[in-house]
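Novice: Swiss-Prot feature annotations, pasted as is:
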type    : residues      : note
DOMAIN  : 242-342       : domain 'BTB'
MUTAGEN : PHE466 to Ile : In eto1-5; induces overproduction of ethylene due to higher stability of ACS5
Amino acid sequence: MRSLKLAEGCKGTQVYALNPSAPTPPPPPGNSSTGGGGGGGSGGGTGGVGDKLLQHLSDHLRVNSVRSKSSRTYPPPTQPNAVVSPEFLLPCGLPVTDLLEPQIDPCLKFVDLVEKMAQVYRRIENCSQFEKSGAYLEQCAIFRGISDPKLFRRSLRSSRQHAVDVHAKVVLASWLRFERREDELIGTTSMDCCGRNLECPKATLVSGYDPESVYDPCVCSGASRSEMMNEDECSTSQEVDYDMSFCIGDEEVRCVRYKIASLSRPFKAMLYGGFREMKRATINFTQNGISVEGMRAAEIFSRTNRLDNFPPNVVLELLKLANRFCCDELKSACDSHLAHLVNSLDEAMLLIEYGLEEAAYLLVAACLQVFLRELPSSMHNPNVIKIFCSAEGRERLASLGHASFTLYFFLSQIAMEDDMKSNTTVMLLERLVECAVDSWEKQLAYHQLGVVMLERKEYKDAQRWFNAAVEAGHLYSLVGVARTKFKRDHRYSAYKIINSLISDHKATGWMHQERSLYCSGKEKLLDLDTATEFDPTLTFPYKFRAVALVEENQFGAAIAELNKILGFKASPDCLEMRAWISIGMEDYEGALKDIRALLTLEPNFMMFNWKIHGDHMVELLRPLAQQWSQADCWMQLYDRWSSVDDIGSLAVVHHMLANDPGKSLLRFRQSLLLLRLNCQKAAMRSLRLARNHSKSEHERLVYEGWILYDTGHREEALAKAEESISIQRSFEAFFLKAYALADSTLDPDSSNYVIQLLQEALKCPSDGLRKGQALNNLGSVYVDCEKLDLAADCYTNALTIKHTRAHQGLARVYHLKNQRKAAYDEMTKLIEKAQNNASAYEKRSEYCDREMAQSDLCLATQLDPLRTYPYRYRAAVLMDDHKESEAIDELSRAISFKPDLQLLHLRAAFYDSMGEGASAIKDCEAALCIDPGHADTLELYHKAREPNDQK
């Protein structure tokens with residue numbers, strides 16, 4: 001670990017496994033067990049418990065076949081030591097291959113992702129400043145497809161930064177807020193401001209293009225309207241020379257003729273244009289739909305241009321008057337004034353009708369802003385649904401410039417997350433289609449509507465929308481066309497579609513995965529193996545192979561197959577499958593561990609073909625597993641910590657939270673583990689729960705700081721840490737401050753300050769899990785400062801409290817002291833202790849000769865194909881051996897499923913050295929799409945473009 005900002009220096013706890021090597025799975029159960037309960041000599045007593053479990057499960061399936069929330073509790077089985085046959089826990093039986101099929105990704109997916117990323121980069125660079133927001137939105141759609149939340153949020157921020165009109169600012173700022181799910185934070189309101197113009201609900205209502213100011217502090221906490229008044233109310237002042245009156249009913253409103261005339265051309269024509277009213281001192285205004293209070297307000301505005309002291313109902317009257325008599329300045333003032341009054345859902349529901357009727361652009365924008373900042377709860381309000389979902393509602397919004405692709409892109413994503421099959425989702429996607437103009441917009445809208453229709457089993461409509469997406473240029477939608485044909489018993493037709501796709505284009509993992517559905521036997525397995533070779537992150541091939549092994553009664557091999565992907569990707573569906581098979585093997589401890597882990601990732605997960613809630617399976621399995629007290633759980637957590645078993649650690653924390661759900665410290669640890677597993681969405685949910693359950697203000701501030709830091713708000717996170725320290729000195733506050741400060745290139749003074757902060761953290765009370773991490777990070781800073789002996793002391797102290805990752809830091813110290821053998825041995829110790837040890841093999845490769853390094857890196861890739869260093873090393877070795885094409889192939893293999901910045905940069909450099917300028921430029925552009933400020937890539941890009949620029 002070179003610095004705190006590297007992956008190995010993650011702030012998260014490294015929580016480790018009880019047994020570094022998993023035990024050999026027991027053989028599959030035989031068929032000799034009786035129907036009463038277990039396969040043993042327990043007799044009738046066991047059968048009675050089995051009957052209770054069966055009845056319990058059957059009742060659950062009958063009454064609660066579909067459940068959407070996890071908040072219910074279930075009565076556990078009464079006997080804790082029962083021996084129960086798997087049949088009672090699996091009334092649906094074991095999984096079968098015939099029921100397995102991969103989901104179609106609802107996001108944009110490309111045959112040549114690198115080319116698409118390069119195109120988007122060129123579009124962003126070459127378009128006008130007023131088109132940049134839309135270009136960044138397309139980039140958002142691409143990054144959504146590669147499941148990188150940080151890249152997605154960065155593009156979304158850029159889209160908001162370059163937004164010009166109020167509507168786009170409102171939608172994009174609300175979307176940014178939703179991505180942090182601040183609606184889940186107790187004690188906050190939808191209109192709370194984060195302190196920057198980027199998301200400030202008042203700043204979004206200011207039109208104009210000013211990208212440089214979006215990160216400035218906002219002025220929403222400045223002076224109120226009343227404080228801005230610099231003159232007294234003067235509507236009845238004797239200094240005013242009234243020269244006419246408007247008569248409304250029995251009352252008169254005295255006015256200044258030329259002031260009223262200045263409100264609009266119609267008023268000027270009426271009062272000075274030869275009409276009979278020109279000669280009258282009193283004009284009857286009774287039939288013009290305005291009250292005496294309204295007319296008095298109009299008179300005051302005509303002299304002061306202010307609306308500050310008028311109640312909303314009077315301002316609404318003025319808005320109507322302004323529309324009737326074309327008073328543009330008055331209308332603009334009323335629109336702005338009313339817009340700044342909208343702060344709640346009830347106010348927004350009331351005022352949006354006035355806004356739409358009176359064509360008040362800002363007022364409607366303000367109401368929309370409340371609806372959007374109240375998401376997802378506002379999506380369940382029938383009045384909000386009517387405005388957003390109906391064709392009439394969209395037309396009304398469009399008449400004011402408030403129906404956009406951006407709006408419906410945002411809304412449809414939320415609806416699909418909430419319920420893919422709902423009518424609301426369908427209607428929002430239909431509105432999205434109506435708003436789609438650009439090619440990529442049509443591709444996305446058509447494809448997503450096809451996916452939803454497929455989920456609803458409306459196959460003809462699904463096929464129609466998938467075909468439309470293909471015609472718009474989205475080749476991945478051919479997967480949807482083939483699937484809908486397959487569902488309608490046109491299997492051969494489906495096969496031909498995907499076979500042609502593979503023949504006509506460079507094959508990808510998802511192509512072979514899809515074709516496997518439409519063939520059988522060895523051909524199916526060959527396609528699945530090819531899919532894994534092209535893209536090892538696809539979960540379906542592992543699941544299918546595992547279930548095929550189960551069908552052959554090879555349970556241990558099935559578990560081993562799933563372990564391959566779960567070693568580097570915490571996939572809920574693979575955890576479910578492993579738990580399912582474990583129950584069949586009567587490994588209830590293993591099943592319970594996996595179910596607890598997947599419920600941490602997805603709390604509302606429905607298991608076994610959406611039949612049983614995961615929480616219910618926990619209740620059924622819990623009596624069959626070893627019972628732990630909270631103290632036992634802490635010991636288990638330490639054991640898993642020391643053997644780098646993150647999934648096992650998640651299961652232990654889930655168990656502990658079941659006993660103490662309000663423990664914010666446990667929620668925080670859970671979030672850190674999830675970040676280590678690259679499950680950011682679940683991690684942020686745990687962080688929010690930690691913040692909500694915090695018992696003190698200083699603790700709450702720390703969790704708020706981590707939320708801000710993890711969503712890209714480093715300065716705000718530092719401020720939270722400092723505020724927490726000012727209230728009470730604590731380990732976590734000092735650690736947060738040190739971590740946030742270290743997330744940059746440190747000069748000597750900054751490094752010394754980070755060292756002081758970590759030393760202060762270590763003086764504060766905490767447990768060994770966190771102190772080990774602090775010692776590890778402190779050692780990293782000492783290494784960067786070339787204080788190797790102090791670093792070695794830190795790593796040694798960390799190892800004494802079972803912070804196993806410290807072996808890696810100590811190995812680096814040995815390496816810097818030219819003790820290469822000691823460094824190698826230190827990494828070997830980590831490999832022996834760690835259950836997840838791909839990174840350890842990768843790091844050990846730095847401390848041995850080329851042949852041994854190659855061996856270690858091959859193992860690292862086998863264990864975790866997402867690690868990019870092994871590909872880069874092997875490619876560099878091939879280039880040194882003048883095997884250019886093999887080096888390019890090595891990098892391309894990884895880029896095809898992980899378009900990584902470093903991989904793209906290295907391949908671009910190789911292309912440049914080979915004289916293939918066009919390929920080098922394309923890879924540079926794709927890399928700059930990921931990080932537009934990457935200095936080395938920018939330098940290479942300009943160099944590769946020089947021949948073209950000279951031409």
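Here the Cβ of each residue, glycine as well, is placed from N, Cα and C on the backbone.
If you look for the noted substitutions, you won't find them, since the model keeps the original residues.
How buried are these features, and what lies next to them?
Specialist: Taken residue by residue, the domain 'BTB' (242-342) breaks down under DSSP into 58 helix, 13 strand, 30 coil.
PHE466 (mutagenesis position) falls within a helical segment according to DSSP.
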Novice: In this predicted model, what is the average pLDDT of the domain 'BTB' (242-342)?
Specialist: 87
Novice: Can you name the residues of this chain that are 6 or more positions from PHE466 (mutagenesis position) yet have a C-beta less than 8 Å from its C-beta?
Specialist: TYR446, HIS447, GLY450, SER477, LEU478, GLY480, VAL481, THR484
